[in-house]
Amino acid sequence: MNSPNESDGMSGREPSLEILPRTSLHSIPVTVEVKPVLPRAMPSSMGGGGGGSPSPVELRGALVGSVDPTLREQQLQQELLALKQQQQLQKQLLFAEFQKQHDHLTRQHEVQLQKHLKQQQEMLAAKQQQEMLAAKRQQELEQQRQREQQRQEELEKQRLEQQLLILRNKEKSKESAIASTEVKLRLQEFLLSKSKEPTPGGLNHSLPQHPKCWGAHHASLDQSSPPQSGPPGTPPSYKLPLPGPYDSRDDFPLRKTASEPNLKVRSRLKQKVAERRSSPLLRRKDGTVISTFKKRAVEITGAGPGASSVCNSAPGSGPSSPNSSHSTIAENGFTGSVPNIPTEMLPQHRALPLDSSPNQFSLYTSPSLPNISLGLQATVTVTNSHLTASPKLSTQQEAERQALQSLRQGGTLTGKFMSTSSIPGCLLGVALEGDGSPHGHASLLQHVLLLEQARQQSTLIAVPLHGQSPLVTGERVATSMRTVGKLPRHRPLSRTQSSPLPQSPQALQQLVMQQQHQQFLEKQKQQQLQLGKILTKTGELPRQPTTHPEETEEELTEQQEVLLGEGALTMPREGSTESESTQEDLEEEDEEDDGEEEEDCIQVKDEEGESGAEEGPDLEEPGAGYKKLFSDAQPLQPLQVYQAPLSLATVPHQALGRTQSSPAAPGGMKSPPDQPVKHLFTTGVVYDTFMLKHQCMCGNTHVHPEHAGRIQSIWSRLQETGLLSKCERIRGRKATLDEIQTVHSEYHTLLYGTSPLNRQKLDSKKLLGPISQKMYAVLPCGGIGVDSDTVWNEMHSSSAVRMAVGCLLELAFKVAAGELKNGFAIIRPPGHHAEESTAMGFCFFNSVAITAKLLQQKLNVGKVLIVDWDIHHGNGTQQAFYNDPSVLYISLHRYDNGNFFPGSGAPEEVGGGPGVGYNVNVAWTGGVDPPIGDVEYLTAFRTVVMPIAHEFSPDVVLVSAGFDAVEGHLSPLGGYSVTARCFGHLTRQLMTLAGGRVVLALEGGHDLTAICDASEACVSALLSVELQPLDEAVLQQKPNINAVATLEKVIEIQSKHWSCVQKFAAGLGRSLREAQAGETEEAETVSAMALLSVGAEQAQAAAAREHSPRPAEEPMEQEPAL
């Protein structure tokens, strides 16, 4: 009964019947075949004579008819039951077979897995064993290398010990050591300078070798300096010649007057150390050609035919002949070629008066220095032919070299060495003092022209950042000659214990000059006091420069001497001086130079000069943002020499004004009244190319989104569109460490605000410790960084981030002070992610937060509004002012419930302590489907930002202008579709606050086209240029559901602190056009209600006047007057 089609099923009451095929089902007999056997005893009913054989009886039909239907049904049921049982058995057999096969396959699979795992473990073990072997081999190689290195070191040490032993046991006739190349070069330079010392009698002003020509050694108050000696022809520093037929009775020691400023004790101690330095091979710090920086300056060698003798006028000598040009000494401290007299600058330089009469050019000398009016007549006069330009440039250069060399060696000049270069104003004071004789003028003018030539040559070749200043030229030349001549420098002579001066005409002349000089100092002091009062009244007193921690005490002393003693030509700008930036550049660009060498490189900048070599040619100083200290400086008249008799007793000394550093003005021009330079009241733009140096060492800008091309592209776009020409370009500077510490910790400031070469010097408290070099991670590109995207450049990043902060400070201070209308800072790296002690998200120092703090501290700005529309939340700015009620921080950023960088900025973060309610976060949620666009940002400004800002009423508005929400930025760094045009309109709305004092600072944004378009739109709005109108589709569009939900939540939270936003909750879903119409209708309704209320009040007042009874005390008209 096994059926091949056992899987078929049956429907109905007997499903098991389907197990059998239909053919078998039809073969089931309907009737039961019964083969009856008749009883044998039964006679045949039909027998008769049929032959006797019984015939079978046909009972089929009868039996069939007689079978019971019930029996048939039972039989069928039994058969069906049997079939069902057989089917169940078959099912059980099949299931048992399936289970058996499944178990078998499972066991096979487990065996295969175990085998595979065993193979993997064996392979892993083999790999680990190979790595262990490789590491072991590497370790063995390293150990072998170390052993080899140790052996080499031991061998080298043994060799050195052997050499030292040989040197110790050497004979006296042998050399003691083999000098290095540097020692050889310095020794050769020393020997050459010694060999070039002139022989006596070389020129007409040389001192004859006669024993009587050397005077006595005059002792000074400083008895610690030993007497100097030298070979023949080199006079000792304190032995003085008696020139010509001058009688030795008139020789008198020099006396120190009250007009000479005392030098700092520290400078004196350092000078004493320099004097005691005996070996010429040691490093000299008093020369200008020894230091690394000064090696770049021009070294003028070569001497004219017939070298002159060495300096014939030394301090302490009697009055010498005017024929020696080196004895021409001006009152302002220029000593010409006198190598043994340190220069000291008086606080005020002399300027030419407008009335150039001959009497006003009468010259006199300082009574503490040798006079030039005694002795023989000068053989050189100055004529117009001597001041004529040489036709050949090479001849003129050769003449200048010979002149300088001759002056270094103590000789004088002839007419052919004169130059036509204009004399700087700071040197004109030299020509106003000295002898009134024509020969005194000639000798003095030679010095002035020669010093100017040397300054110009050194300026053309020296490093641009540290150009030579006319105020320092005299000292540079003097120190240079001291280096070449190898004559020791000593301190200025002090008051001696000598007898009173003889009553000679020369002595009387010096007394008169001393009295006049004291009168001049008194007048000068009065002028300074009056000028200080004027500046204080007008509120334009310049700020004192804040010192950088990296400036040493010696550098500060040197700068004060330059600014006060020599008369600095410019006043420091806000919080910084040019000398500070120069000092920082020295530290960063030439780190091997020490502080003493950098002291000599202080630059006194011109007001019109560039900020440095790093600044592009199009960056110029648009005007002095902070007024000069001396407002009476005037253009100078050309220098003219008059031959006038000396009449010191009758000509009063005129107080001279401070001179400019520019050359003298052409003759005949009248000096216009000096007015303080003011900025145009327009938009200021600040940018500095030094910020371009902050980049990864790999140099691949495609890997790093925050690269230097961002600000370069924006600057180029503003130039191409002509917007830059309408703006005031502001010179940037580097922020000081003290300014940065207003927001950041000292540890963070030192770590990211200093370069590794000067970090240890500045870290006096040892805050960084030994781990300062281990704070950075190695990036996949090969560079280093704070994290995976915030790169760091050890050499340039510290200066670049400080420059970004300083640029924004300069711009914001000028806007807050009313010098500029508004401003846009093109700076990088950004800063709004930088927290107090954490650098992240391309940010190191929070420029906007530092600016807000300093505006409040230094300019007393009351309330500051910071609007941050960067797509990333400004977690650093929020942290800085979270508890400050004077700074309102409003941020519009993508939040996505904390799933977007940096994850902060929830709407519930409203501030803490007294600053509750002064932190507003418009945190967009819902992702980028649909993206947030113009409609949503404009709606947020209409309903949240501007109402709260107007109620806050800030004094200054700072904007963290990140443009990564502009369309074109992909989702990881953006994802929104705000147009660049929209940011222009947002800027225009912010300009209605704080009287228009709005400063935008570039933050994020990495698509160059997008940030250029947005920057152009913002600058156009700041300049009040007509903006492109928004599309009508934008005005008709309604904000999306996610934005409406975000704004509803923000209004719900902020309405507890700002009641002005509550009325906008109902109209968040309206389009801009509908909102404008509603606001217009509301305004008209309010106006109508106001008119109705006024009319009703007037009617009520009139009715009250009509019905009110007349007071009893008021008499009626008909009543007679009493």
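Yeah, the Cβs are placed from backbone N, Cα and C, and that goes for glycine too.
Values in this document were obtained by computation on a predicted structure and should not be read as measured data.
According to DSSP, H833 (active site) is assigned to coil rather than to any helix or strand. As annotated by Swiss-Prot, active site applies to H833.
There are 21 other CB atoms within 10 A of the CB of C696 (Zn(2+) binding site), with all protein chains counted. Sequence annotations record features per position, and here Swiss-Prot assigns Zn(2+) binding site to C696, C698, H704, C781.
Among the sequence features in Swiss-Prot, the mutagenesis site S259 to A is noted as follows: Reduces AMPK- and caMK-dependent phosphorylation and the subsequent nuclear export. Abolishes nuclear export; when associated with A-498. Does not affect phosphorylation by PKN1 and PKN2.
Under its mutagenesis annotations, Swiss-Prot gives S279 to A the following note: No effect.
One mutagenesis experiment named in Swiss-Prot is S291 to A, and its note says Does not affect phosphorylation by PKC.
Here the residue is the original one, but Swiss-Prot notes a mutagenesis experiment at this spot, T292 to A: Abolishes phosphorylation by PKC.
Swiss-Prot documents S498 to A as a published mutagenesis change and attaches the note Reduces AMPK- and CaMK-dependent phosphorylation and the subsequent nuclear export. Abolishes nuclear export; when associated with A-259.
In Swiss-Prot, a mutagenesis experiment is listed as S661 to A, annotated with the note No effect.
Under its mutagenesis annotations, Swiss-Prot gives S713 to A the following note: No effect. S713 (mutagenesis position) carries a helical DSSP state (H, G or I).
Within 10 Å of the C-beta of V1086 (mutagenesis position) there are 10 other C-beta atoms, taking all protein chains into account. Quoted from Swiss-Prot, the note on mutagenesis experiment V1086 to A is: Reduces CaMK-dependent nuclear export.
In sequence order, Q695, M697, G699, N700, V703, L779, G782, G783, V791 are the residues of the same chain, not among C696, C698, H704, C781, whose CB sits within 8 A of the CB centroid for the Zn(2+) site. Listed in sequence order, C696, C698, N700, V703, H704 are the same-chain residues at least 6 apart in sequence whose CB falls under 8 Å from the CB of C781 (Zn(2+) binding site). Shown in sequence order, M840, G841, F842, C843, H872, G874, N875, G876, P902 are the residues of the chain, 6+ apart in sequence, with a C-beta less than 8 angstroms from the C-beta of H833 (active site).
Looking only at other Cβ atoms within 10 Å, the busiest spot among the recorded positions C698, H704, S713 turns out to be H704.
The CA atom of S713 (mutagenesis position) is located 49 Å away from the CA atom of V1086 (mutagenesis position).
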